[in-house]
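Trainee: What follows is a single structure, and I will ask about it in a moment.
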Amino acid sequence: MALKALILNTTLRRSPSRSQTQGLIDKAVPLYEKEGIETEVVRVIDHDIEQEYWDDYDDWNAGEKARREDEWPWLLEKIREADILVIATPITLNMCTSAAHVILEKLNLMDELNGDTKQFPLYNKVAGLLMCGNEDGAHHVAGTVLNNLGRLGYSVPPNAAAYWLGPAGTGPGYIEGKGDRHFHTNKLIRFMVANTSHLARMLQETPYTTDLEACAQAAREESDDVFAIRVNVNTPAIRYKRFQKLGEVKVEESQLG
């Protein structure tokens, strides 16, 4: 089965405005094609992705207001279908963009386990990162974004982040600054594409067999103070129940939010 890569351009510039980040993406796409990987690029800001979330995304209108339809279910389906997810983000204020952060927040709600594998839905998928900016911030953004994607189930290979940084102060962007001729950036893009492609092939052949339910149960039995995740396919928000091990007496129940 052919592997698929989805690259999310999280620039804050809508089409048809020029995106410096798209310049980095344009270097990565043909490299994925050489690897035999089908690649799709989505500019997130061009689509209606609500920042708000609901306990039950499919049926939230039990309250006073009806949920306004947005395009998150459409984008989520593309993320589910992709073997490789690459977040491509400008660096703003030493961070990823708000559009990238919304994607991470939305994915953080995907806590349901696959009934067959007993794993999170993003297991056996690979994550990569492209960053574009000036001055500093690339290592900080890589650390936070890739760590969060790994916590959500993605596998992160070595050298999974590539970036271009301009000179200190205001200066030309990736396109005007001829970032496509910059050795270190070109090297890192090739590292990222090669390693995400390699790991995706490995996981297609030999996926993880970790049973998260069994691991949680074993941990529960050896622990005195247990936070057990209540998993519900139709209610993506994570709920925690805290139990006192002695007698399994329920002492607290809360919902993140």
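Glycine is treated like the rest: Cβ placed from N, Cα and C.
Original residues only.
Straight out of Swiss-Prot:
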MUTAGEN   Thr11 to Ala  Loss of synthase activity due to the absence of substrate binding
BINDING   11-13, 19-21, 91-94, 132-136, Tyr240  FMN binding site
MUTAGEN   Arg13 to Ala  Loss of synthase activity due to the reduced ability to catalyze the introduction of an amino group and predominantly to synthesize 8-demethyl-8-carboxyriboflavin-5'-phosphate (HO2C-RP) intermediate
MUTAGEN   Ser19 to Ala  Loss of synthase activity due to the absence of substrate binding
MUTAGEN   Thr21 to Ala  Strong decrease of synthase activity
MUTAGEN   Tyr53 to Ala  Loss of synthase activity
MUTAGEN   Asp55 to Ala  Loss of synthase activity due to the absence of substrate binding
Trainee: Please list, in sequence order, the residues in the chain of Ser19 (mutagenesis position) that are at least six apart in sequence and whose C-beta is under 8 Å away from its C-beta.
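Mentor: In sequence order, Asn9, Thr11, Arg13, Arg43 meet the Cβ cut-off.
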Trainee: Tell me the Cβ contacts of Cys132 (FMN binding site) under 8 Å, same chain only and six or more apart in sequence, or just say none.
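Mentor: Spatial neighbours, sequence-distant, of Cys132 (FMN binding site): Gln20, Thr21, Gly23, Leu24, Ala88, Thr89, Pro90, Ile91, Tyr163, Trp164, Gly173, Tyr174, Gly179.
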Trainee: For each of the binding-site residues (Ile91, Leu93), count the other CB atoms lying within 10 A of its CB, then report the residue with the highest count.
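Mentor: Of the binding-site residues Ile91, Leu93, the highest Cβ count within 10 Å belongs to Ile91.
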Trainee: Including all protein chains displayed, how many Cβ atoms other than that of Arg13 (mutagenesis position) lie within 10 Å of its Cβ?
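Mentor: Excluding its own Cβ, the number within 10 Å is 16.
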Trainee: Just name the winner among Thr11, Gln20, Asn134 (the recorded positions) by count of other CB atoms within 10 A of its CB.
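Mentor: Checking each of Thr11, Gln20, Asn134, the winner is Thr11.
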Trainee: State which of the following recorded positions has the fewest other Cβ atoms within 10 Å around its Cβ: Thr21, Asp136.
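Mentor: Counting other Cβ atoms within 10 Å of each of the recorded positions Thr21, Asp136, the minimum falls on Asp136.
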Trainee: Under a three-state reading of DSSP, tell me whether Asn134 (FMN binding site) is helix, strand or coil.
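Mentor: It is in a strand.
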